[in-house]
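Working notes for the structure below.
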Amino acid sequence: MATEEHQRLASIVKSCHESLRQLTKEYGATAAWQEHTSPRNAKQLAEYAKAMKQLAAIWETNDGKVELQARSRIKWAIDYITKYFFTEGIYLQKRQREQRLLESYRAEGKLGEVQCRLMEEPPDRLHVLDVGSCFNPFSSAPHLEVTALDLCPATEDVLQADFLKVEVVPGIREPELEEGSVRRLPASHYECVIFSLLLEYMPSAEQRLQCCLQAYDLLLPEGILVLITPDSQHVGKNAHLMKNWRYSLARIGLLRVRFEKLPHISCMVFRKAISRELSQHWASIHREEGMCEEIRIPQDDS
């Protein structure tokens, strides 16, 4: 059962989300985001960041309880990243699968010659970009070199950034800041990008897709985008939305390689395919009626 403090913190988070959704209904997503991220709203954003950090601590520090451990989004993400790049070499298994798919599409005459890009052997420390990080929870993993970004950082090791406004630039190797905010990030640089509880914060389906397009450009070939989104429903309740996410991300070159429903969250991993054309062709043959290129969440219909 939630404690009084837990309920108070959750109320702060919910209030911030509802405020942004209301602004979006009144002024549209672009104007709403502009207002939400303006200095006039700095106090609410700071309260939100503090509440999110305290809420996370309630769950993440209860490692001894199996039920709470199962809910740990941080642990889940680190475990899969480790398996994908190191202990199980999943990236090689997925490469072979994509190469077989490519051969079959070519044999059927459905896809011509395409350029494939493969990842070199993963480094000992992976370059990870954690967007909407809040308090840099992945920094404790010794094999992750984390660049943490947030609209309103809760700790000093998180860089301030409005991800929707950040440029992805080829040829640079480090984030570039102006006036204390990240303005540019290196293209094709990261083995992993993490959106943990980020996309549902964005007020529109178009902005969520824009975030994913940014992630694609930031990732190295065969790198992964880890998506963690709130979901307290049973596993099939939001299946149509998750299918549409899978289709939409395949259209931009990201193929889903993992989906797991945990209590209160859904955890997904999408991989930058060896060929964008391959991913797009997969999407075209798996498209179902009513699917479209957008990232919708249940709150969009409320």
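Just so it is clear, glycine is given a Cβ too, placed from its N, Cα and C backbone atoms.
This is the original sequence, none of the listed changes applied.
Because the structure is a prediction, the values reported are computed rather than measured.
Taken from Swiss-Prot, the feature S-adenosyl-L-homocysteine binding site covers R73, G132, D150, D162, F163, S196. Counting only same-chain residues six or more apart in sequence, the Cβ atoms lying under 8 angstroms from the Cβ of D162 (S-adenosyl-L-homocysteine binding site) belong to T37, L151, S181.
Look at F163 (mutagenesis position): DSSP puts it in a helix. Feature annotation from Swiss-Prot assigns S-adenosyl-L-methionine binding site to R73, G132, D150, L151, D162, F163, S196.
Reduced to three states, the DSSP call for L151 (mutagenesis position) is coil. For the mutagenesis experiment L151 to A, the note given by Swiss-Prot reads: Abolished binding to S-adenosyl-L-homocysteine.
One mutagenesis experiment catalogued in Swiss-Prot, F163 to A, is accompanied by this note: Abolished binding to S-adenosyl-L-homocysteine. Neighbour density for F163 (mutagenesis position): within 10 A of its CB lie 21 other CB atoms from the protein chains shown.
Looking at Swiss-Prot, the entry for mutagenesis of L197 to A says: Abolished binding to S-adenosyl-L-homocysteine. Listed in sequence order, M52, R73, G132, I228, T229, P230 are the same-chain residues at least 6 apart in sequence whose CB falls under 8 Å from the CB of L197 (mutagenesis position). According to DSSP, L197 (mutagenesis position) sits in a coil region rather than a helix or strand.
In Swiss-Prot, a published mutagenesis experiment is listed as Y201 to A, annotated Reduced binding to S-adenosyl-L-homocysteine. Counting only same-chain residues six or more apart in sequence, the Cβ atoms lying under 8 angstroms from the Cβ of Y201 (mutagenesis position) belong to H17, L20, G132.
Less than 8 angstroms from the CB of S196 (S-adenosyl-L-homocysteine binding site) sit R73, I74, A77, D130, G132, S133, P137, V226, I228, each of them six or more residues away in the same chain. Take R73, G132, D150, D162, F163, S196, the residues named in the record as contacts for S-adenosyl-L-homocysteine: the widest Cα to Cα gap among them comes to 23 Å.
A separation of roughly 8 Å, to the nearest angstrom, links the Cα atoms of D150 (S-adenosyl-L-homocysteine binding site) and F163 (mutagenesis position). The number of other CB atoms found within 10 A of the CB of D150 (S-adenosyl-L-homocysteine binding site), across every protein chain shown, is 24.
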